[in-house]
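Asks: Swiss-Prot lists these features:
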- P114 to L: In CDC23-53; G2/M cell cycle arrest at 37 degrees Celsius (MUTAGEN)
- P114 to S: In CDC23-41; G2/M cell cycle arrest at 37 degrees Celsius (MUTAGEN)
- G213 to D: In CDC23-47; G2/M cell cycle arrest at 37 degrees Celsius; when associated with W-583 (MUTAGEN)
- P326 to L: In CDC23-49; G2/M cell cycle arrest at 37 degrees Celsius; when associated with E-306 (MUTAGEN)
- E398 to K: In CDC23-37; G2/M cell cycle arrest at 30 degrees Celsius (MUTAGEN)
- G472 to D: In CDC23-1; G2/M cell cycle arrest at 36 degrees Celsius (MUTAGEN)
Amino acid sequence: MNDDSQDKIIHDIRIQLRKAATELSRWKLYGSSKWAAEALAGLAEAIDVDQTHSLADESPLRNKQGVPKQMFEIPQNGFGLSETEYDLYLLGSTLFDAKEFDRCVFFLKDVTNPYLKFLKLYSKFLSWDKKSQESMENILTTGKFTDEMYRANKDGDGSGNEDINQSGHQRANLKMVSNEHESQSNISSILKEINTFLESYEIKIDDDEADLGLALLYYLRGVILKQEKNISKAMSSFLKSLSCYSFNWSCWLELMDCLQKVDDALLLNNYLYQNFQFKFSENLGSQRTIEFNIMIKFFKLKVFEELNGQLEDYFEDLEFLLQVFPNFTFLKAYNATISYNNLDYVTAESRFDDIVKQDPYRLNDLETYSNILYVMQKNSKLAYLAQFVSQIDRFRPETCCIIANYYSARQEHEKSIMYFRRALTLDKKTTNAWTLMGHEFVELSNSHAAIECYRRAVDICPRDFKAWFGLGQAYALLDMHLYSLYYFQKACTLKPWDRRIWQVLGECYSKTGNKVEAIKCYKRSIKASQTVDQNTSIYYRLAQLYEELEDLQECKKFMMKCVDVEELLEGIVTDETVKARLWLAIFEIKAGNYQLAYDYAMGVSSGTSQEIEEARMLARECRRHM
């Protein structure tokens with residue numbers, strides 16, 4: 001076979017392999033696509049074909065009718081990839097799809113195109129993340145590292161057999177692989193490489209030429225900076241990325257994770273509407289303007305959901321998005337979650353029912369649906385949901401959380417904890433799983449384990465109200481009320497209009513001896529109450545505190561409010577109203593108001609036998625003086 005014939009065959013094979021790698025990946029046959037890309041990378045070089053010319057310099061003859069129809073052209077994607085770079089992209093992309101991240105990094109080690117550089121460094125980051133997650137799986141299972149694991153990490157062999165003979169050449173090879181592996185696992189080296197590349201690349205281009213490749217690198221830099229707790233620089237990188245390319249929803253979510261309190265969100269919102277600008281290269285038409293860019297509107301809604309803002313500030317954006325996206329399941333799930341956060345469980349359940357009918361195989365947000373069914377004690381419906389999602393995908397974090405809620409509803413807390421651990425093994429950032437697992441440990445009276453779970457939750461998401469609230473409750477169970485007070489205060493900054501948090505803050509202040517602050521908290525709780533029946537116990541507690549402060553007139557006022565609530569609720573009696581009637585009867589007897597005292601005593605128709613007997617005794621005493 002002469003050289004011309006061989007080159008022609010190689011050229012045809014190259015075209016066919018490119019076509020196979022691209023089309024098989026498009027139709028999700030990742031194994032076959034990876035094989036074709038590997039074969040393409042291992043193909044011999046064609047002598048008469050210049051493989052380094054740019055796509056912009058493609059010969060117009062490619063579009064002539066004489067070219068066979070089966071000829072596969074490299075897509076004119078505007079990424080500026082040469083033929084060699086495109087072949088590398090196919091190989092790296094298929095290896096990435098097959099989750100062979102280290103191999104992807106190896107084959108892309110010398111790339112200079114920003115898109116390929118992102119693919120390489122993103123693979124490197126995911127490889128590091130995968131290894132760190134695998135090390136955490138052991139903690140979730142056993143709670144500690146064993147000596148065998150330490151030896152395996154140290155010596156590379158967990159079997160304990162230290163008599164394996166290796167040649168010097170083998171040791172050298174192992175050392176080389178180990179050093180390269182260690183370098184790939186070092187997150188700081190990834191950040192350094194990104195910074196070096198961005199510094200050199202930004203010099204070469206004008207500000208308006210920033211493209212998607214640059215946006216992706218800024219995004220990855222932000223993710224790594226956030227991982228290293230450098231929040232301010234991470235936010236700066238995310239904003240640069242969004243300025244170049246605004247439709248990266250993951251970048252918006254990462255930016256939101258940088259917000260720890262409501263004030264941060266307000267400052268960011270002001271910055272977005274006053275100083276932020278979109279670049280023209282990747283943002284089209286109306287989406288270049290802050291006013292009409294839908295991603296900013298989605299971001300504002302997500303921030304409202306996470307930081308429990310006032311609905312009036314976001315209602316206009318929500319109405320606009322619902323008009324533009326009337327069938328977007330994400331928005332419907334958002335609406336349902338808002339109802340859940342506002343404790344409107346009936347509306348939330350109805351909205352989730354509609355979502356399940358519209359998109360029955362969507363598992364996102366269904367763990368919130370299971371929380372609603374759990375709180376409403378609809379155990380049969382929760383059991384059906386758990387069975388349904390397990391048939392769709394048993395190995396999704398959402399599925400594990402739903403099954404865990406089902407076992408918790410059946411009081412099988414050990415099984416519930418097991419499924420929450422599975423959810424965390426599948427996705428270690430599932431904050432909800434950490435928080436709910438903490439609740440399960442509280443049910444088992446294991447406060448120390450609960451505290452550890454809640455701490456993990458707030459480490460991942462400092463905006464998690466339930467985790468801060470859970471920490472306060474766990475320390476309250478241990479009678480460590482100053483610690484409890486601190487964590488309840490943190491929770492209060494996230495939900496200042498929640499009645500429950502002011503009530504527990506009042507209890508904490510009361511137990512630490514600060515009665516004045518306790519009274520203030522209880523009064524704030526009353527203002528935040530939505531219905532009258534929620535206030536009975538608070539009125540009685542306020543009356544007790546005023547009695548301890550020897551302010552009997554204020555005490556009497558709140559005792560009377562307790563009784564008034566009973567009348568407003570059409571005679572529904574609580575323990576507090578019974579005690580309030582007895583206290584008022586004694587108070588009026590001391591004041592000489594026997595008729596009024598008699599009425600209070602006769603109003604005690606239920607309660608403990610001791611309370612009923614005391615009421616009869618007071619009534620008899622009143623009759624003797626009347």
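Cβ from N, Cα, C; glycine included.
The noted changes are left out; the structure has the residues it started with.
Describe the structural context of each listed feature in the structure shown, including burial, neighbouring residues and relevant distances.
Replies: If you draw a 10 Å sphere around the CB of P114 (mutagenesis position), it holds 22 other CB atoms from the protein chains shown.
There are 20 other CB atoms within 10 A of the CB of G213 (mutagenesis position), with all protein chains counted. G213 (mutagenesis position) falls within a helical segment according to DSSP.
Neighbour density for P326 (mutagenesis position): within 10 A of its CB lie 9 other CB atoms from the protein chains shown.
Neighbour density for E398 (mutagenesis position): within 10 A of its CB lie 25 other CB atoms from the protein chains shown.
Here G472 (mutagenesis position) comes close to S484, L485, Y486, Y487, F488, A491, V504, C508: these same-chain residues lie at least six apart in sequence, with C-beta atoms under 8 angstroms from its C-beta. G472 (mutagenesis position) falls within a helical segment according to DSSP.
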Asks: So of all those mutagenesis positions, P114, G213, E398, which one's Cα sits nearest to P326 (mutagenesis position)?
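Replies: Given the candidates P114, G213, E398, the nearest one is E398.
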Asks: Work out how many Å separate E398 (mutagenesis position) and G213 (mutagenesis position) at their Cα atoms, rounded off.
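Replies: E398 (mutagenesis position) to G213 (mutagenesis position), Cα-Cα distance: 32 Å.
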Asks: Cα-Cα separation of G213 (mutagenesis position) and P114 (mutagenesis position), in Å?
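Replies: Cα of G213 (mutagenesis position) to Cα of P114 (mutagenesis position) measures 5 Å after rounding.
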